[in-house]
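Engineer: What Swiss-Prot lists as active site, for beta-ketoacyl synthase activity is C1436, H1579, N1633. Positions annotated as domain 'Carrier' by Swiss-Prot, on the basis of sequence analysis: 1141-1219. What Swiss-Prot notes for the published mutagenesis of H1579 to A is this: Decreases TeA-producing activity to 6%. According to Swiss-Prot, the experimentally introduced change S1581 to T is described as follows: Decreases TeA-producing activity to 67%. Here Swiss-Prot notes a mutagenesis experiment, S1581 to A, with the remark: Decreases TeA-producing activity to 4%. The annotation that Swiss-Prot gives for the mutagenesis experiment N1633 to A reads: Decreases TeA-producing activity to 9%. Looking at Swiss-Prot, you'll find the mutagenesis E1635 to G noted as follows: Increases by 3-fold TeA-producing activity. The note that Swiss-Prot attaches to the published mutagenesis E1635 to F, L or Q is: Does not affect TeA-producing activity. Swiss-Prot lists E1635 to A among its mutagenesis entries, and the accompanying note reads: Increases by 2-fold TeA-producing activity.
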Amino acid sequence: MYNRCCRKVWIQGRVAYRPAYIRQSPPQQTLYRGIDLLPFTTIVMDHQSGFQNPSPSGGLMFSASAKRFISRIVGFVGRGAEVQQKAVGLCPLKTERRRAAAGGLLLPTGLRMGRSIIMSVRPLPFLTGPAPSPDTAAGFKPSPPTGNLVSVSPLSKAQMALWFDYLQHPTSTHYFLTLKVELDKQPLSLDKIIQVIRGLGKQHAMLRTTFHVDTDTDDMSKSYMAVHDDSWDQEIHVLMNDAQLYEALRKPFQLSSESPVRWVVQMKLQPGSARSTYTVYAAGHHIGVDGASMSVLSNQLLEAVASEVEDQPDHSGPHYGDYIQRQARYLRSSAGAAAGRFWLSQLRHTQPFRWRMEPPEEINTPNYRQLDTWNFFPTAEIQEWGNLYKTSWFRVATSIVGLVTAAMAEPQAHHDHALMVAFGARPRGFENNVSHMANTMPVKFPLSSLLRDDATFSDAVKAMGRNVSTAKKHENFPFMSLMEQANRHMDPTLLDFKVAITYSPKLANKSCELFPVEGIWDLFFCFLEQEDGVALGVISNPRVFGAEALGQLQSLFNEVFALSKARPSFKLSDLAFLQNRTPARFISGPALDDVESISKSRVYRLIKARAASQPDLVALMSAEKGVQMTYRELAAQSSQVAHFLQKQRLCKGDAVLVHLERGFAQIVWILGVMEAGACYVALDKTWPAARKEAILRTANGKLLVTDDEQMDFEKQDTTVVFLAPSAAEIASMPQSTCECEVADDDLAYVVFTSGSTGQPKGVMVEHSNLSHYVSATRSLVKTGPHSRMLQLASFAFDAIVLEYAVTLAHGGTLCFANHPEVLVGEYLADVIDSNQVNFFHCTPSVLSTLPAGRRLPSLRIVSVGGEASPPGLLDHWRKRVELLHAYGPTECTVICTLESLTQDESTQTAIDATVIGKALPNLDIRICEEGKLEPLAPNQVGEICVVGPQVSRGYMGQEELTASKFHNITLADGHPSRLYRTGDKGFIDDDGKLHIQGRIGNREIKVRGYRLDLYEVEKNVMAFDPEVTQVSIQQVGESLVALVVPASIDCDRIRSKLLKDMPRYAVPTRFIRVASLPLNTNGKIDHTQASSLAAELVMHDTVLPTVDATPTPTAAVRAVGVTEENLRLKTKENGMERQEMLRRHLTAEVTALWAKLLGSSRQFDPEVGFFDAGGHSLLLTQLHKLIKERFGTGSRPSLLDIFSMSSIRKQVDCLMGIVDQDAMLGSEPTGGSSSRSQSRRSAETSSSSTSAPSSVPVDAERNLYAIVGISCRFPGANTAEQLWNVLMEQRDAITTFCPAENLGFALEENSVFVPRYGMIDALKDFEPSAYSMSDAEAQTIDPQKRVFLDVAADALADAGTSASPGNPLDPVGVFVGAATNTFLSSRDNPGSKPPGDEEPQSFANHYQQLLDCPIGTFASFKLNLTGPVVTLNTACSSALAALHLACASLSHGDCNAAVVGGVSMAYPQEGGYVTARPGGDSSAVFSPSGVCHPLDSRADGCVPADGAAALVIKRLADARADGCRVYAVIEGVAVSADGSDDKAGLGVPSSSGQSRTVEAALRRAGPQALSRLRYVEMHGSGTPWGDALEVQGLKMAFDRLSKTGAAEQSGTGRAQPEADRIYLGSNKGNCGNTEAASGLLSLIKASMALNLGVVPPLPNLAEPNPKCEFEETKFEPLGKQLALAPGDRVMNKRQRIVRSPNWISDATWFVISTVDNLLPKLTPAAVA
């Protein structure tokens, strides 16, 4: 035998081992299954080979990503810490042949004998396993495999989850399962039993398998299984007492050195007889075996011991590796995708169990979890039980488990729980395979929908049965894959599963018994099939469930079980533990169709009834303040208010004005006022004084309650109650319900609409109206106990009735925000999350501000109404929640029709936003002609009229208006009713649904949910300023715009007057002065034409200078991990001057943003608040977004900062403490940003900075070239800033792929396919329309062209070049180095012919590649550039060769600016590359390990990659004159070929050739270049000899320069010490070899390093490449960050960086520097 070292091949994050030594021998000796490397390839090795791996060193360390991933697999490892216990004490085991201490038994060779531990174990409850032990010390690490192996393969998905758990808790036994087989009824010898066990080991590979982690990595996903050959020493214990049995069965597995099944034979001597009886135990770890495996083993064990044949037939079936491959294919299939969608649906809207009981104070249980047997169900009984429901009894039992576990948990309104259900998940053909295939998956028990529908238990069984049935179809989808998907869509805290259910089929016969895994769940229900029935056992977490709680749970199970047999159709709401949890149900309230009883009910009494029934339910809460109020407290305090009001001698119908801050007190007073028989009128505290006074007059209020002792309006004759001074008196009032007779037609409240006239319209709502509305909502608004409703509406707005009355009458909780005025955007999302809001009502305008990226897991229902709803908005939210599209005038009590759009993620049906549903119960919607009351036929358009008990009394004090809108009618059944004409136009379709089509005649609108009459607003404008001769108010977007005549009007003065007397929403945001307004034929203002005029003027009014949205340097500095001190840019100004400059700069910036939103023609007072200047909450969110984008300040300022600091001055004060002073003064204020498409088409932007005079003489600048624009796409980076982060963080940006089943090429002998490649994410954002292309046309164009077009356009935009596209007098050249176009002939090209297609092709198609337009020409055409165009290919030096030509073209005056690019994208995209096997062709360029290590002793080649980049360069003098931002200055350039004299071959670099090019570049850069050189960015391909030859070339060049004295003059009159080290680096270890684009990648890296003053190190440098002989040179590979000192202006010193050559036969070198006095204008973020 001999050992062979193995090489590792990484396949989708999993490891497979391959022997490095490959014999040229027949395939039976070394067989590779699946040579094309399927995703989970099993590699079978030579049976004669050994296996050796280096010994592990150090402890097991989890990477940060591994820890995060492990923490997310909550279903397996997330709860281990909750049930920790002491590790079981173990004694050492011996492997040598020895005599047993007890009984004198001679053990066969290879068996292991355990020493005795005295312990009484009777009976054997330990077979369910102890709880998990604490996390192990850091010293634990699995060992590598030893011995003779036959195969290695990756772990299955399920095994990976269990392996993660094992690595965290290696001494835990919570995934043990044990098979017990009694062999006492037949005479057997021990030798026979041992022979049978060994036979099973030969037959089943899993019994010879160990588990391991790659020793060279800390990535736990790179784990694998090793299958040993038949000589593997199975662990068999032969024992004689229970103490030894305990030790053997409970001993933790060492899965890296023993198989996952441990055999224990307990021998018992019969008294007075020489015969012994035996009991065989198979103690298994769940990673290797499941229940079905134990069933297979029990059958085969009994069959084998009864057989006379020694060698039993192999029934094991396919190899487990085949199962893993099948699983991988399944996950990539459409069936796998469908399964993933189903399982995600089972998690959607679920919450973890939150147990109601307190954990037990003392835990007096053993250090294991016990299986507590609850019931035994005889076979006949359980079959009859299932027949009652025409389904499997297991589905009935699962439904009961769902009910009783929900009873033990806190109610989760609108959410369900998921039960972990175990599935066999064995594909056909694997029935006899001993392995782990069981799959425990979450199945939703839909209790919330069942309660909502008032379902029966039979309905519950059907619903759960459907879920289980569908789950069974998708049982092969792994739990790990589900968790990976769920973590992308859900909050990981929701993936905490606490209840599991399993069904274990019967074993071979009664002599067999299976002890299930204990698991990590709080409750594990085990249904164990036996010969004559099914036993139910429960394993519980003793730290969660004490004896009392378990007893209660068992009683509930038995109760529901008995009820389910006696009465299958009992209502779930009849169960005691589910009473008062049904949503949309009153406590002792009227039926939905009992009109008379509803009219006599009172909403405040319904709330009182809830308080009496469920007093401890939370009625009101605020998560921000951490306060809440129960129903008991709410009822008591509202009754105290009622008694207090009666003491004030209020009469029925008297109006009480409530002038309070939004909060609990508002609700208390509203309910108290109604209980006292009065009606309430809510006054919004933000309203102007005149508005409040007008309402006070109209309402004739008798009493006003306020918490504002300094009221800003006249109270007239109204009695005022100040809240604070009256608090003690109110608290002394009785808490009993106030006895007051309130009639059906008594007023409940008055809400004032429009408010734009001098006499506001007060809608009078009676108690019966309110009762009918709240009752009717039960039909669709399914809120109930524990539902949480957000309080969002103003209390003066009728939507507040939906929020408080519906929520509290149904037992829900109303949630308050600290700042309700700004409940939009991120703040709204924050409040929803912090309060766990389930339901809220808002306008479409507010709903549209919610960030699309916020998950909002608690949110289930959204009601939207108050204004027209965009179809796209409805469609988006319909896919996330249940959407209620509501319609209802205030005059009809909040809402009169509802369209319920149930959640449907997959729907493709467009929503008709005009459909607003059917009438609520007891209401009737009629369509009438104007001025008539007779209803029109269906589908005829007319005025929408509402008839029924929700129609209010009319307008307070406006009898004439009431008579025109409200009509008393008699219904067909003779009952009187009331009709309201809405003024809305619509029709009723054949399904009875109402469609709305705008307004009829008048100019009443809704803006941000507020109803407004534009005519009344116009009258007020005319009244406030007699100089106004004409005015037209129009709605543009969410704002009001006033067109006023004449043009000399002072609009600010008018607006200030309006704000004093009108609500803010009724005051136009913008006033636009015009010379005249359009008139119609009657000489009146034509408001239709005026509307178009207003929209056009607003559009032109908002054209502003472009805002520079570049992030500040502070953000970029933090991103790259460099200290600000290192990057601080020095200035001459003192601190005070800088502060004042910054304030002026910020003031101009913020003012520009205000102007963008509110009108650029306006002058803004810095002290005026945003709302007073015309803003509103929706515009405030836009302002907040613009400020954050403009200043890049992370989480600050928040929306609340902008709200509370509402003036320009205060916002500037806020920003002064946030922004980076030096960086901000490097840019000038502008006003907006152009779109991506515009930047591509025009490539024009305004410059963000100008440069100061340079210390470089003008004549010296003739051959200096400035880099003024940068754009790139490289692996792991779509911007230069992202590239910098990759480099600084030393990240490996190469992608590891799962190889395709069929590669596009054949593997040659001794070749290997490496599934690693540097991919770029560059095509998804390509917009064909931006370049006048169709999508179809773009798909046929070489991706290299598409990507380069993007980067070229972005680079031009970044440069802010003054060049004019298409102007021949201002030419811009294009010089691009590009790889060969392989897309034309690839299978990825839609235009290419499939293999075997013999159809004749046209000449153009046949010669397509020959005729293909060069990339440079294509780009110049699409970007309309008129300078010289060159496209070339010199392999890796292509981009720098193009740069050399561009510099020459600029020098000759051929163009004024040049776009220089490099692009390389290979097709087809195979997801890897082919190279020589390890130890094969030493000249191979590509790395067989898949990792590039430049200048490192581990270097074995490079890794290919795609890439694209573009620079814009100008002559330095032109760049300075144009005020361009300069990234770097090119000082020296040299290009040459090596020739052939001293080259080993075409692809081998020449040291002498390299040295000549380096020397030439440095000499052209001037005498200062060499003296200040600190760093060389090499090509660094990562080939051992290539890197060495490159270093040798540098050494030769520097030796010659030193001898000629080039280094003696530093430019400052002093010599530079030659002992200074020069550091070398390369980017190939980060991004791979990007071929034609690689030169620009290095140049971008060097430019950024100069600007930021730090050079990124080589990634993970180990030992330097010894072939480079660094000790003989002044060069050193850069292993850590290198700080570069900024240039000193006085001394005029500069840093230089040299760019190195490519790996073929020509070389291009550049020397670049910064211009010192331009440095303050450079920002790190500028390269983004």
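Yeah, the Cβs are placed from backbone N, Cα and C, and that goes for glycine too.
For all the noted positions, this structure keeps the original residue and models no substitution.
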Engineer: When DSSP states are grouped into helix, strand and coil, how many residues of the domain 'Carrier' (1141-1219) land in each?
Structural biologist: 48 helix, 2 strand, 29 coil
Engineer: Roughly where does the domain 'Carrier' (1141-1219) sit in mean pLDDT, to the nearest integer?
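Structural biologist: Looking only at the domain 'Carrier' (1141-1219), pLDDT averages out to 79.
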Engineer: When a 10 Å sphere is centred on the Cβ of N1633 (mutagenesis position), how many other Cβ atoms does it contain?
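Structural biologist: A count of 29.
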Engineer: When DSSP states are folded down to helix, strand and coil, where does C1436 (active site, for beta-ketoacyl synthase activity) land?
Structural biologist: helix
Engineer: Of the mutagenesis positions listed here (H1579, S1581, N1633, E1635), which is spatially closest to C1436 (active site, for beta-ketoacyl synthase activity) when Cα positions are compared?
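Structural biologist: If we rank H1579, S1581, N1633, E1635 by Cα distance to C1436 (active site, for beta-ketoacyl synthase activity), first place goes to E1635.
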Engineer: What same-chain residues, at least 6 away in sequence, bring their CB to under 8 Å of the CB of E1635 (mutagenesis position)?
Structural biologist: A1379, A1435, C1436, S1438, S1464, P1504, A1505, G1507
Engineer: Using Cα coordinates, what distance in whole Å links S1581 (mutagenesis position) and N1633 (mutagenesis position)?
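Structural biologist: Just about 7 Å between their Cα atoms.
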Engineer: In DSSP terms, helix, strand or coil for S1581 (mutagenesis position)?
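Structural biologist: Its secondary structure by DSSP: coil.
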Engineer: Whole-number answer please: how many Å between the C-alpha atoms of H1579 (mutagenesis position) and N1633 (mutagenesis position)?
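Structural biologist: It is 9 Å, counting Cα to Cα.
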